Amino acid sequence: MKQRITVTVDSDSYQLLKAYDVNISGLVSTTMQNEARRLRAERWKAENQEGMAEVARFIEMNGSFADENRDW
């Protein structure tokens, strides 16, 4: 679902993008999606940092389950 918002932008940038027929709404939407994805990944990493450290310690002590299948 889309939501209408109002943003304030630099006039020169707006005019240039408009002159090149850039879909400004699409550009803003894509930029917002990318930032939301980055923020979710950052939050996930913070929430799971302890678990990832525990897995790293386990692998350090016991090796990886894939070690026996490595050919390199």
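Positions of Cβ are set from backbone N, Cα and C atoms, glycine also.
Listed in Swiss-Prot for this protein:
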MUTAGEN   VAL22 to His  Partial loss of operon autoregulation
MUTAGEN   ARG70 to Lys  Increased protein stability
VAL22 (mutagenesis position) CB neighbourhood, other CB atoms within 10 A: 12
Integer Å distance between the CA atoms belonging to ARG70 (mutagenesis position) and VAL22 (mutagenesis position): 49
ARG70 (mutagenesis position) CB neighbourhood, other CB atoms within 10 A: 7
